[in-house]
Structures are given as C-alpha cells and as structure tokens.
Amino acid sequence: MALKRINRELADLGKDPPSSCSAGPVGDDLFHWQATIMGPADSPYAGGVFFLSIHFPTDYPFKPPKVNFTTRIYHPNINSNGSICLDILRDQWSPALTISKVLLSICSLLTDPNPDDPLVPEIAHVYKTDRSRYELSAREWTRKYAI
C-alpha cells in the first residue's frame, strides 16, 4: 500500500511539480526522500536553497511522513535539529494530503511563521517584538547556511 502510494506521488511530482520545491528518493530507497525548497522571494529566506529529509512510515499515508530540514534555518517553528512544528505533520495529518501539499505548506510557513505555536520560543519572541531584528537574523542565517 505505502509503496504504491509513494510511487504515485513521485510520478505526480514529476508531471506537476510545485513551484519552488522539488523532491525525490535518495538512491533506491523509496521510503527516504530528499526535498529542496527555494526560499520564498517575499521572505527573509529569499535566495536560499533549503534541503529537507523525508522519511515515509511503512503505514503511509495513514501516518504522516517525518520531514525535517537538513539546512540550518532561523525560524520560530523550526528548531536546530531541523524539526518542523506544523499541524499537518502531527495531529492534522490526513491521508488525502501529499508530499507536494506538505512542501507547499512548509513554503508558506517560511513566508508566514506561526509565533503562537513555536518550536523555538526565543525566536518567536523576537519575531513578535522586533520584526526587523528577526528578519535580519533570518537573512544572515540564510546567507551563511543556505546559499
């Protein structure tokens, strides 16, 4: 079941890739993918190329994939291990969702962080109280780690 679904998503990604994202298997292991997200132009991550690791569980799509950033990023919802605080990767997962939709959701999280559900409270505090300092740090990290 999982393998059939993963193969279908891979074919769909090839036919209709989401803008500014790409994903595919690492070597021959269809349960382990690498994804790339281009930093959205209207965000402090513009110009950056961010790599993510995707691990599909054997009961996919009934359980969400494990997705994390392998590129460091300064963001209130993404910690230093690359873990992402995103509801659809946890309790709001649905088998109707696809990797394409997950990547688009992560892209929109880069444009619109959610400081009210932070994984890194310190960054969320800076985001809420000093937006220009947040954007400066995010741009610096992007330049340092993602370009």
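Cβ from N, Cα, C; glycine included.
Substituted residues are absent from this model; it holds the original ones throughout.
According to Swiss-Prot, the feature domain 'UBC core' maps to 1-147, an assignment based on sequence analysis. For N81 to A, Swiss-Prot lists a mutagenesis experiment annotated as follows: Reduces ubiquitin transfer between ubc4 and pub2. No effect on ubiquitin transfer between ptr3 and ubc4. For S83 to A, Swiss-Prot lists a mutagenesis experiment annotated as follows: Reduces ubiquitin transfer between ubc4 and pub2. Reduces ubiquitin transfer between ptr3 and ubc4. Residues or ranges marked as active site, glycyl thioester intermediate in Swiss-Prot (evidence: sequence analysis): C85. Swiss-Prot gives this note for the published mutagenesis R90 to A: Reduces ubiquitin transfer between ubc4 and pub2. Reduces ubiquitin transfer between ptr3 and ubc4. Record note (Swiss-Prot) on the mutagenesis of D91 to A: Enhances ubiquitin transfer between ubc4 and pub2. Reduces ubiquitin transfer between ptr3 and ubc4. Under its mutagenesis entries, Swiss-Prot includes Q92 to A with the note: Reduces ubiquitin transfer between ubc4 and pub2. No effect on ubiquitin transfer between ptr3 and ubc4. What Swiss-Prot says about the mutagenesis result for L97 to D is this: Reduces ubiquitin transfer between ubc4 and pub2. Enhances ubiquitin transfer between ptr3 and ubc4. In Swiss-Prot, the entry for mutagenesis S105 to A states: Reduces ubiquitin transfer between ubc4 and pub2. No effect on ubiquitin transfer between ptr3 and ubc4. The structure shown retains the original residue. Record note (Swiss-Prot) on the mutagenesis of L119 to A: Reduces ubiquitin transfer between ubc4 and pub2. Reduces ubiquitin transfer between ptr3 and ubc4.
Shown on the structure are the features that Swiss-Prot records.
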residue	record	CB count, 10 Å
N81	mutagenesis position	9
S83	mutagenesis position	16
C85	active site, glycyl thioester intermediate	19
R90	mutagenesis position	10
D91	mutagenesis position	7
Q92	mutagenesis position	11
L97	mutagenesis position	16
S105	mutagenesis position	17
L119	mutagenesis position	18
Composition by DSSP (helix, strand, coil) of residues within the domain 'UBC core' (1-147): 54 helix, 31 strand, 62 coil
Pairwise Cα distance for S83 (mutagenesis position)/L119 (mutagenesis position) [Å, integer]: 8
Inter-residue Cα distance where the pair is L97 (mutagenesis position) and the residue listed as 'active site, glycyl thioester intermediate', in Å: 17
